[in-house]
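What follows is a single structure, written as structure tokens, with notes after it.
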Amino acid sequence: MVDAIQVAELRRFVEQLKLNPSILHDPSLVFFKEYLRSLGAQVPKIEKTERDYEDKAETKPSFSPKHDDDDDDIMESDVELDNSDVVEPDNEPPQPMGDPTAEVTDENRDDAQSEKSKAMEAISDGRFDEAIEHLTKAVMLNPTSAILYATRASVFLKVKKPNAAIRDANVALQFNSDSAKGYKSRGMAKAMLGQWEEAAADLHVASKLDYDEEIGTMLKKVEPNAKRIEEHRRKYQRLRKEKELQRAERERRKQQEAQEREAQAALNDGEVISIHSTSELEAKTKAAKKASRLLILYFTATWCGPCRYMSPLYSNLATQHSRVVFLKVDIDKANDVAASWNISSVPTFCFIRDGKEVDKVVGADKGSLEQKIAQHSSSK
């Protein structure tokens, strides 16, 4: 299942693209732009003015994460990165690739090797475009040779064409998943595009397969940037998690307050409520349970002498304990309620918590009644 937070971030990113399509031309998003093109999408070209280039030269690029508009006061800051060697992505048509289904003869392999030798000579003389031409002929002759694609990728790096290098490195790794040169070229290309985390991942694999000083030097440049981005991401993931917890707590309090208001309206805080039927008692019991209130059910009768003594006290206790629900049942007027509770004498005080009887006081025992109220009203 796709993470809901990631889906929300993607939706916001798409909305930003609708408002400003030029975001796609950020070097760090070249992989996404290539993917869109592979699906047949048309990426709008952005015409740069002379001032645009001046601004770019004057401004140090930085990693600018998207922030969640719903994250209250969380505003993500830019990550300070060393982008001194980041280049503009090359958006030329893909270079020629060989047909992997074509039959390769020994003669083809020999000719391809000859073209590679010419390319290496051209590289040593600094004639990189010529070297690319020779290597292109070589891959057409031997289209399943991983080393030929990886070598051409390394030359594309020398002429600052990271996207072309990535395409060749990908093909090289398709034919040889253990191609150190393929991982190295792709990692260096991604570093040129400012894709620091992906660059670090590829360079680490390359170093494990066949370490050299160039890989080590590149990792020293790439890893600090990748680490800063990862630390930044974790920081804001933690902050968002904290905000989620805060929102959940606010929502819980909001619901609790709503229940309190509902209970206050239904339970007449500070007053004694007379009950006349079992249905009325059930409604009040449910309301008290929903509001996590202690409920006291007082069974009385007009002919009961001790009840006449306890009733004023009961009303006074109701004003003192406004968060306790005080109910009163006249057993002669609501004998069905009294019968359902098996009341045999009055006054009787039943203590109810979460819909269940938890205690009882029988008789005009003022001290016991006050003690039980204090005990059970503070138990939750």
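The chain as shown is numbered from 1 upward.
Each Cβ is built from the backbone N, Cα and C atoms, and glycine gets one as well.
Taken from Swiss-Prot, the feature domain 'Thioredoxin' applies to 252-378.
In Swiss-Prot, the entry for mutagenesis CYS304 to Ser states: Loss of disulfide reductase activity. The structure shown retains the original residue. With a 10 A radius on its CB, CYS304 (mutagenesis position) counts 19 other CB atoms from all the protein chains.
In three-state terms derived from DSSP, CYS304 (mutagenesis position) belongs to neither a helical nor a strand segment and is classed as coil. For CYS304 (among others), the entry in Swiss-Prot reads active site, nucleophile, with the evidence type similarity to another entry.
Here Swiss-Prot describes CYS307 to Ser as a published mutagenesis experiment; the accompanying note says: Loss of disulfide reductase activity.
Annotated active site, nucleophile per Swiss-Prot: CYS307 (among others), in sequence order. Long-range Cβ contacts of CYS307 (mutagenesis position) within its own chain (separation 6+, distance under 8 Å): THR300, ALA301, VAL346, PRO347, ALA364.
DSSP assignment over the domain 'Thioredoxin' (252-378) gives 63 helix, 29 strand, 35 coil.
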